[in-house]
Amino acid sequence: MREIVHLQTGQCGNQIGAAFWQTISGEHGLDGSGVYNGTSDLQLERMNVYFNEASGNKYVPRAVLVDLEPGTMDAVRAGPFGELFRPDNFVFGQSGAGNNWAKGHYTEGAELVDNVVDVVRREAEGCDCLQGFQITHSLGGGTGAGMGTLLISKIREEFPDRMMATFSVVPSPKVSDTVVEPYNATLSVHQLVEHSDETFCIDNEALYDICMRTLKLSNPSYGDLNHLVSAVMSGVTTCLRFPGQLNSDLRKLAVNMVPFPRLHFFMVGFAPLTSRGAYSFRAVSVPELTQQMFDPKNMMAASDFRNGRYLTCSAIFRGKVSMKEVEDQMRNIQSKNQSYFVEWIPNNIQTALCSIPPRGLKMSSTFIGNSTSIQELFKRVGDQFTAMFRRKAFLHWYTGEGMDEMEFTEAESNMNDLVSEYQQYQDASISEGEEEYAEEEIMEGEE
């Protein structure tokens, strides 16, 4: 079976990771200590993508938990699913990275990274046929961003032909944790552009908006935000965990979603949105799900796709859904919103179906979009970066750990390049230099 090894780094990564494991354990019928008491063979069929079967009907996540300070991990260990994880797979330092990317990437993190790679290697050796890795982390801090990207490049070196997917929490303007977030995020994006195969961008601001606007929570906690993220992660990985036809592994997902190697940053969405306590008591239909899923308010990254165009997107429906109805809805969305899709990639919406819905819902859908409007997110971080870097504010924290200003300049220009690449494909039309094709295109459009 095609296994995936999961890594979670830093405080944010560990909290999201813990929520993810809690969600998928429930879906696969495992209790807090990994014992199976589910009802359906489908739960077991591809269990070993994410879980290792130990003795006594117990399943253990293929997860490696990493942090530069013990606090968050103690919390995970004390949580409801703390018994689930293999104790040897907790790798932590004592000093912390203090929100400093350089500490995570070059000094503190670099000391710990070999221990982590050893654990990862051991997990990989326990797999029949490893398909790749996924990592949860934030880009604004020290450990998840600095050490997380260091781990990604180390794993890349050792497993060059395996897929690398990241669930990356991007700093947002409204919900700022530290003042140096723009530095940490830009340095991280610089790494992700080169070393990751697919990055699912999650944005705290967008999550807050969803909690306040849609779920009507007056002051959402990180627990509420993580609940949303785990719903999306569960949806994105559905095709990997249950038998299905489309996007059944990380590589197929990437082949369908990434038209150019550097442009692998995805927006994600989920429908129906429910808050943690209250599951929706009304039935949802496929048209409603489709409508909600393509609604900008449902996107978990604070960029509005109406300001750009979709290169590709993928929709995953779960529950008892009719294939035909889904196809019709998708065609409908695409023909109504033609201007939001690039015309030079025909059939750029992929759909997948899985008959097992998430807990507490009859049906749900998850959306993954590769839209040029994600550049807004990088622009925003880039502008904040430039404002501080021009004055060399806070730089001494980084140079003190042995970093060079040159690296900042490179990261900045790499991110600017990324933004202009997105812009270039947003503006590209089918007719450039291909006049004879343009006429055919018009004919088809008139039918």
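Just so you know, glycine gets a Cβ as well, placed from its N, Cα and C.
Just so you know, the substitutions we noted aren't modelled in this structure.
Note that the coordinates shown come from a computational prediction; the quantities given were computed from them, not determined experimentally.
Look at Thr143 (GTP binding site): DSSP puts it in a helix. Sequence annotations record features per position, and here Swiss-Prot assigns GTP binding site to Gln11, Glu69, Ser138, Gly142, Thr143, Gly144, Asn204, Asn226 based on similarity to another entry.
Annotation source Swiss-Prot lists Mg(2+) binding site at Glu69. In the three-state DSSP classification, Glu69 (GTP binding site) falls within coil. Neighbour list (Glu69 (GTP binding site), Cβ cut-off 8 Å, at least 6 residues apart, same chain): Phe92, Gly93, Gln94, Ser95, Gly96, Ala97, Thr143.
Swiss-Prot gives this note for the natural variant Asn100 to Ile: Resistance to rhizoxin. The secondary structure of Asn100 (variant position), as reduced to three states from DSSP, is coil rather than helix or strand.
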Can you tell me how far the Cα of Asn226 (GTP binding site) sits from the Cα of Asn100 (variant position), in Å? 23
Which ones are near Asn100 (variant position): of the binding-site residues Gln11, Gly142, Asn204, which have a Cα within 10 Å? Gly142
Same chain only, sequence gap of 6 or more: which residues have a CB within under 8 Å of the CB of Gly142 (GTP binding site)? Gly10, Leu68, Gly96, Ala97, Gly98, Asn99, Asn100, Trp101, Lys103, Gly104, Asn184
Least surrounded, by Cβ count within 10 Å, of the recorded positions Gln11, Asn100, Ser138, Asn226 is Asn226
For Gly144 (GTP binding site), list the number of other Cβ atoms lying within 10 Å of its Cβ atom. 33
Taking the binding-site residues one at a time (Thr143, Asn204), which has its Cβ surrounded by the most other Cβ atoms within 10 Å? Thr143
Once the DSSP letters are reduced so that anything not helix or strand counts as coil, what is Gln11 (GTP binding site)? helix
